[in-house]
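Attaching a single structure in structure tokens format; questions to follow.
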Amino acid sequence: MEEHFIDLSKFMMANCPYEEAEGVIFSIPYDETTSFKPGAREGGNAIRTASWGLETYSPILDRDLAELKYCDLKDLDLYGSQEEIFGTIHSVSREILKENKKIIVFGGEHSITYPIIKAVKDIYDDFIVIQFDAHCDLRDEYLGNKLSHACVMRRVYELTKNIFQFGIRSGDKEEWDLARKNNLYLKMDLMNKDDLEYIKSLDKPIYVTIDIDVLDPAYAPGTGTPEPCGFSTRELFNSLYLLEEVKDKIIGFDIVEVSPIYDIANITAITAAKIARELMLMIL
């Protein structure tokens with residue numbers, strides 16, 4: 001009887017038991033530090049729903065989701081203070097990584113990346129974080145909160161100096177001064193072949209974090225902090241496809257700041273779902 005029913009509350013084709021899964025999806029419905037328009041807490045389920053409108057096969061990568069072993073644990077159960085919530089994210093992420101499974105996370109706002117990276121730090125002595133984003137996210141604090149989504153890469157920088165920031169076109173003077181003073185690898189353009197070759201030469205584990213607002217609002221209106229003069233969907237995908245050369249080094253990724261209440265015809269959620277599909281086909 002069960003074969004006649006479908007569970008649309010999970011990412012498409014996420015039918016593998018956790019014990020057998022090589023990749024683990026979960027979402028973090030958290031947006032308490034959003035600095036402009038809240039709503040990213042609903043992003044994970046919007047991405048899941050949108051995934052069912054896509055094909056399982058990628059003609060670019062010549063792979064099909066049906067070939068992969070991954071599960072979807074749905075929403076992480078969150079309660080308590082921000083510190084307690086981040087502690088939960090950290091411990092869950094660490095347990096998944098300890099089992100040599102790839103981690104696939106849907107936000108939620110961008111602050112949730114920090115406790116995930118703390119878990120990465122627990123497992124790997126040295127690693128790389130690649131960020132696609134419109135914003136530096138390098139503030140030391142925002143409205144008195146050092147764990148704000150505006151501070152996430154500043155906190156990550158305290159864990160690893162190997163951060164690569166692409167698509168950045170917004171931030172306050174303090175952030176840009178910090179980047180220049182410390183010679184951070186921060187570019188307004190998307191990652192190109194030369195960038196990838198340098199990353200490849202470092203030969204370290206890689207975690208990828210994608211803030212959907214790296215795209216121009218015309219392509220991704222469903223986000224809480226839209227930033228004009230961004231990139232097209234095709235430009236972003238062409239950059240992401242370069243990661244295939246380091247796919248064996250990628251230990252996980254997140255897609256954050258999808259806020260469906262501001263979306264138009266679900267184009268932001270659909271784009272996020274396709275990003276997830278392509279990266280999963282690449283790394284699993």
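Positions of Cβ are set from backbone N, Cα and C atoms, glycine also.
Every position carries its original residue.
Found this in Swiss-Prot, in case it helps:
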type	residues	note
MUTAGEN	CYS71 to Ser	24% of wild-type activity in the presence of DTT
BINDING	CYS71, HIS110, ASP133, ASP137, ASP211	Fe cation 1 binding site
BINDING	ASP133, HIS135, CYS151, ASP211, ASP213	Fe cation 2 binding site
MUTAGEN	CYS136 to Ala	89% of wild-type activity in the presence of DTT
MUTAGEN	CYS151 to Ser	5% of wild-type activity in the presence of DTT
MUTAGEN	CYS229 to Ala	96% of wild-type activity in the presence of DTT
Might you list, by sequence position, any residue in that chain lying six or more from CYS151 (mutagenesis position) with a Cβ less than 8 Å away from its Cβ?
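Within the chain, CYS151 (mutagenesis position) has Cβ neighbours under 8 Å at SER111, ASP137, LEU138, ARG139, ASP140, GLU141, TYR142, ASN145.
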How many neighbouring Cβ atoms, not counting its own, are there within 10 Å of the Cβ of ASP137 (Fe cation 1 binding site)?
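Here the count is 29.
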Near HIS135 (Fe cation 2 binding site), how many other Cβ atoms are within 10 Å of its Cβ?
27
Can you tell me how far the Cα of HIS110 (Fe cation 1 binding site) sits from the Cα of HIS135 (Fe cation 2 binding site), in Å?
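Each residue's Cα considered, HIS110 (Fe cation 1 binding site) and HIS135 (Fe cation 2 binding site) end up 11 Å apart.
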Spatially, and counting Cα to Cα, which of the recorded positions is closest to ASP213 (Fe cation 2 binding site)? Options: ASP133, CYS136, CYS229.
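Closest by Cα distance to ASP213 (Fe cation 2 binding site) among the recorded positions ASP133, CYS136, CYS229: ASP133.
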Fill in the CA-CA distance, ASP211 (Fe cation 1 binding site) to HIS135 (Fe cation 2 binding site), as an integer in Å.
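ASP211 (Fe cation 1 binding site) to HIS135 (Fe cation 2 binding site), Cα-Cα distance: 9 Å.
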If I take the alpha carbons of ASP133 (Fe cation 1 binding site) and CYS229 (mutagenesis position), what is the distance between them in whole Å?
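Roughly 12 Å, rounded to the nearest whole number.
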